[in-house]
Amino acid sequence: MATEHPEPPKAELQLPPPPPPGHYGAWAAQELQAKLAEIGAPIQGNREELVERLQSYTRQTGIVLNRPVLRGEDGDKAAPPPMSAQLPGIPMPPPPLGLPPLQPPPPPPPPPPGLGLGFPMAHPPNLGPPPPLRVGEPVALSEEERLKLAQQQAALLMQQEERAKQQGDHSLKEHELLEQQKRAAVLLEQERQQEIAKMGTPVPRPPQDMGQIGVRTPLGPRVAAPVGPVGPTPTVLPMGAPVPRPRGPPPPPGDENREMDDPSVGPKIPQALEKILQLKESRQEEMNSQQEEEEMETDARSSLGQSASETEEDTVSVSKKEKNRKRRNRKKKKKPQRVRGVSSESSGDREKDSTRSRGSDSPAADVEIEYVTEEPEIYEPNFIFFKRIFEAFKLTDDVKKEKEKEPEKLDKLENSAAPKKKGFEEEHKDSDDDSSDDEQEKKPEAPKLSKKKLRRMNRFTVAELKQLVARPDVVEMHDVTAQDPKLLVHLKATRNSVPVPRHWCFKRKYLQGKRGIEKPPFELPDFIKRTGIQEMREALQEKEEQKTMKSKMREKVRPKMGKIDIDYQKLHDAFFKWQTKPKLTIHGDLYYEGKEFETRLKEKKPGDLSDELRISLGMPVGPNAHKVPPPWLIAMQRYGPPPSYPNLKIPGLNSPIPESCSFGYHAGGWGKPPVDETGKPLYGDVFGTNAAEFQTKTEEEEIDRTPWGELEPSDEESSEEEEEEESDEDKPDETGFITPADSGLITPGGFSSVPAGMETPELIELRKKKIEEAMDGSETPQLFTVLPEKRTATVGGAMMGSTHIYDMSTVMSRKGPAPELQGVEVALAPEELELDPMAMTQKYEEHVREQQAQVEKEDFSDMVAEHAAKQKQKKRKAQPQDSRGGSKKYKEFKF
């Protein structure tokens, strides 16, 4: 606990930083348990667990706990003064296994927090002094040191009171505080007397360690540097002053007191090394003294500045504090509270001092630190690509947050005249109900933008995205939420890309929507209905419903097959004659829920009335349905044809009415034809006169053939270019540079160079010419020809006779026009081409006679013999198989 001291000057109250949580290891087990009980933590467990609990409490709250004062048996006596090993500046000795200090390495880094102040390595303090390093330094504490010590004690006391208030710990009563302060004062007095008594005797450490207070760097392996102000108080550790220990492994917990009895003596240092160390220490002291003088000057300046700023801030802050106090008091009256002690004035003064000390920190609190990354100067050409990769991952959200918060900061500064304090109280602001309520009454908290809101702010709108992309018609409302909206639209616009199914963003499950659509039961296609399977199944189901349970079970054991037998001819006709193609969608046109119920406008044509529409309008359906006028005809005759379809032929309006129909307003009448005063039709040829006016009019009117309502495919241009190239090839040459093939073969005029008898006859067609024509393939040959079937009742005397005979006459007639009578097809040698036509006809007749004679001579005896031989061979092969198969008896398999 803190000790009682006269209050130091207010301007110089500066809280030292808290010590690390490692100093709890030096406490005894009883002290650890007492402190844990004080903070309301469990006290069971071994020593290491107790230390760990205290350390975790310090880390979480930021409060450094001081060593408790254990009471004696009578309850009021203070605990005995601590041993010399626990005094500040005289740390625990290390275990005997220390680093040998003979060869000094380069100055090590400052020791870790929690280690003791500088003693010779591996030299216990109870076994006499080490070789002397320096002689003759003033031992008595100066006025400045005492003043600083008193300031530290007062600051600790005030800080402890503040913490007790903020944590709502009102259980400590005022008389207990006074008793603790008295005990602390007694302890401090005893420690001072011990310190002075020891300074008179030889001390087991170099005397400069008790000298001037300052920051010292480590001087090698022998002497560790003290960090922070060295105070003479053993129980109260100044906040933030880490106590360095000599190097080496720390002693196990609970063995600190045993080290005092360790009889091992450290190794002695040679004189040459001692002189070197003394020179180093003297240089270090000079440096430290200069630094201390500079620090004193800066402290004096800052204290003057702070006192000036405090006077201005006090006037503003006092009125606010009074209001806050009144509010808090009102709330405290409502809550059940315990009666506080008498010393309210002293606590009020302390509050003022603490607020002033906090106010002095305000100029430092306003400073904002900005971290700027240093960009390396690398002139490697490949470094640019490497740098671009990292630039892609830079976060821009933080910059936007700062920009948005700038106007909010200005509002905060205007609302709060006194700047807010940062530090301990700001961390616990949320826990303090009073202060948080007051702030909520003053002003609403500035809203912090979440990542979701930031993402929404950075999104494109649908209109912006449509402007940025090449195909805006593909953009949908949810495309802006994609990670890369431009890439998504590009992928959607790519040719032959299949879209993601629409139900990806639906809440309900796929095909589970029933939004007012009456789904009809499944209907069989018409070509399957014609087989009559539907009626047969319905009849069978009715029979099964009438059956008893017994007969049903009997059928399960011995099922009867062939209940629904359809004639094979019916099935054949259904699937080969009447089958229709199912409705298929094109590539990339995915099915979505309710697609089959949508109207397909592509199938509809203006002017053609479907059967459904006719039935709904009350018009007749059938072959003579076109003779009944539509109900809108009379309105069209009055107001004109529809402007969207100017060239649509509507009977009774701009085209003649059907035959055996008449104009008039009777049932089935076609109204009145639209004519002008002179009797001429207004909109078209209503009377069917086919006058020249209407024909020329229709010719003059150019119809726009460009497609509308659907985008043209992107590959249309390429196909058009190919068609143009093909058409160019087909056109005859108009330039006149290419000579046609026929022109050189015909002699333009004059006499023939070949005599009359030597001309090639026109009647002969060579086989070569036929083959060439077939090779050219100018006409696509027919794949097959259906032969008509002839039926004969009797086979007759023919050996291979059949009732089915095919009529070949139609095929022969289709082959082409009959050859001319004079033309003869004969295979001729080149020498025989010189013969006259009479000789050739004679040769042909001889050839025909020879063929007829061969046909008459031919008989079928050889074919009959072959057939009989084959039959015998089959019988021979079948006999041994039957003999083998007779040995085994197999059950006859039935379908």
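Placed from the backbone N, Cα and C atoms, the Cβ positions cover glycine too.
Annotation comment: Swiss-Prot describes 24-58 as domain 'SAP'.
Cβ neighbours within 10 Å of ARG495 (mutagenesis position), excluding its own Cβ and spanning all shown chains: 8. The DSSP secondary structure for ARG495 (mutagenesis position) is coil. Under the heading of mutagenesis, Swiss-Prot lists ARG495 to Lys and annotates it as follows: Does not affect methylation by PRMT9.
DSSP classifies ARG502 (mutagenesis position) as helix under the three-state reduction. Residues within less than 8 Å, Cβ to Cβ, of ARG502 (mutagenesis position) and separated from it by at least 6 positions along the same chain comprise LEU590, TYR592, GLU593. A mutagenesis experiment is reported in Swiss-Prot for this position, ARG502 to Lys, and the note states: Does not affect methylation by PRMT9.
Contacts of PHE506 (mutagenesis position) defined by a Cβ separation under 8 A and a same-chain sequence distance of 6+ are given as GLY513, in order along the sequence. Where Swiss-Prot documents PHE506 to Ala as a mutagenesis experiment, the accompanying text is: Does not affect methylation by PRMT9; when associated with A-510.
Here Swiss-Prot notes a mutagenesis experiment, LYS509 to Arg, with the remark: Moderately diminished formation of omega-N monomethylarginine but greatly reduced formation of symmetrical dimethylarginine; when associated with R-507. Abolishes formation of omega-N monomethylarginine and formation of symmetrical dimethylarginine; when associated with K-508 and R-507. Taking the Cβ of LYS509 (mutagenesis position) as reference, no residue of its chain lies under 8 Å away while being at least six apart in sequence.
Helix, strand and coil residue tallies for the domain 'SAP' (24-58), in that order: 26 helix, 0 strand, 9 coil [DSSP]. In the three-state DSSP scheme, LYS509 (mutagenesis position) is classed as coil.
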